[in-house]
Amino acid sequence: MAQKPRTVICVGDIHGYISKLNNLWLNLQSAIDPSDFSSALVIFLGDYCDRGPETRKVIDFLISLPEKHPDQTHVFLAGNHDFAFSGFLGLLPRPSDGSDLKDTWKEYSKSEETEGWYTGEGFEDMHLQGRRWAGKIKATFNSVKGMAYKGSIYDAGSTFESYGVPHGSSDLMKAVPESHKKFLTNMVWVHEEDDVCIETEEGLKHCKLIAVHAGLEKGNNVEEQLKLLRAKDTSISKIQHLSGRKNVWDIPQELDDKHTVVVSGHHGKLHIDGMRLIIDEGGGFPDKPVAAIVLPSKKIIRDTDNLSS
């Protein structure tokens, strides 16, 4: 008898909403066969912080999973928000090319004033995105998202507040517990699985899976991109695979006929197109759900589903 394919759960952007995460987890437990759930591979697609009110509690929840569900495998991808949070806390690895983290400022220096980059304690050796994350943006309203900014261009104010400090305060560096710093340090930029099953119109297919927060760039060599992500190359000012938009939306052409699933969050949309899975229905908005996709079935589970008893 053929072995049953392993269940893979990919969870979209959480953005500080602990109640949504709790409800989603209960719904996943209700919707999935108990033995499949207990042995599942669970990939969190990044963006745990910012926008919502309870980043601290979200990270506490994620840290608790390996002990509560020891037979599951948990993967925590870095989103662009989590990367910037880590950059502010001084948790990013040094650039392997010998450059300094402050060298990442130059490319975007024209935006320093309007984005109000952080200039407090420790800024001199901080990655660009850490400075942007803790900065104080001049504009008060984000016209693209149709909502007010929460402190910075990243809406990081709510993350500071969840740790009991005001936005932009260097006190956050001491307020974040060591267990949270370890979690942020250990996040991966990409996760690869050689054999994941997915249901298609032609039946069940065995595929490679690549999970990365925003996606892979369409026109560039895939292996070179994966090398950069595996190595966590912090010499780059803006990492497209974590923060790009149109340029990382599609599957790279060289993967078109290679049975490779590319799964991401980030884009504020739920988009299922063949082997390209984008799971971010919530986008950090208070009134939108946090969603997950379950493989092989491609079933979508949301925190708003009335499944748990």
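Glycine is treated like the rest: Cβ placed from N, Cα and C.
Bear in mind that the values here come from a model prediction, so they are computed numbers and not experimental data.
Some features that Swiss-Prot has for this protein:
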type	residues	note
ACT_SITE	H81	active site, proton donor
BINDING	D13, H15, D47	divalent metal cation 1 binding site
BINDING	H15, R51, R132, K238, R245	substrate binding site
BINDING	D47, N80, H213, H266	divalent metal cation 2 binding site
MUTAGEN	R51 to A	Weak activity for the pTEpY peptide HTGFLpTEpYVATR
MUTAGEN	R132 to S	Weak activity for the pTEpY peptide HTGFLpTEpYVATR. Weak activity for the pTEpY peptide HTGFLpTEpYVATR; when associated with S-238
MUTAGEN	K238 to S	Slight reduction in activity for the pTEpY peptide HTGFLpTEpYVATR but strongly increased activity for the TEpY peptide HTGFLTEpYVATR. Weak activity for the pTEpY peptide HTGFLpTEpYVATR; when associated with S-132
MUTAGEN	R245 to A	Weak activity for the pTEpY peptide HTGFLpTEpYVATR
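Long-range Cβ proximity for R245 (mutagenesis position), meaning a same-chain Cβ under 8 A and a gap of 6 or more residues, is found for A214, H267. The 10 Å shell around the Cβ of K238 (mutagenesis position) contains 14 further Cβ atoms across the protein chains shown. What surrounds the divalent metal cation 1 site, by Cβ distance within 8 Å of the Cβ centroid and not counting D13, H15, D47, is the set G12, I14, G16, G46, Y48, C49, D50, R51, G79, H81, G265, H266, D280, G282, G283, G284 from the same chain. Taking the Cβ of H15 (divalent metal cation 1 binding site) as reference, residues of its chain lying under 8 Å away and at least six apart in sequence are, in sequence order, D47, Y48, C49, D50, R51, G52, H81, G282, G283, G284.
Cβ packing within 10 Å was compared across the recorded positions R51, H266, and the lowest neighbour count falls to R51.
Using a 10 Å Cβ-Cβ cutoff, H81 (active site, proton donor) registers 29 neighbours. The secondary structure of R132 (mutagenesis position), as reduced to three states from DSSP, is helical. Proximity note: of the listed recorded positions (D13, R132, K238), D13 have a CA within 10 Å of the CA of H213 (divalent metal cation 2 binding site), given in sequence order. Nearest by CA distance to R132 (mutagenesis position), out of the binding-site residues D13, N80, H266, is N80.
The number of other CB atoms found within 10 A of the CB of D13 (divalent metal cation 1 binding site), across every protein chain shown, is 31. Reduced to three states, the DSSP call for N80 (divalent metal cation 2 binding site) is helix. Between the C-alpha atoms of K238 (mutagenesis position) and H266 (divalent metal cation 2 binding site), the distance comes to 15 Å.
The maximal spread of the substrate binding site, taken as the longest Cα to Cα distance among H15, R51, R132, K238, R245, is 20 Å. On a Cα basis, D13 (divalent metal cation 1 binding site) lies 7 Å away from H266 (divalent metal cation 2 binding site). A gap of 11 Å separates the Cα atoms of D13 (divalent metal cation 1 binding site) and N80 (divalent metal cation 2 binding site).
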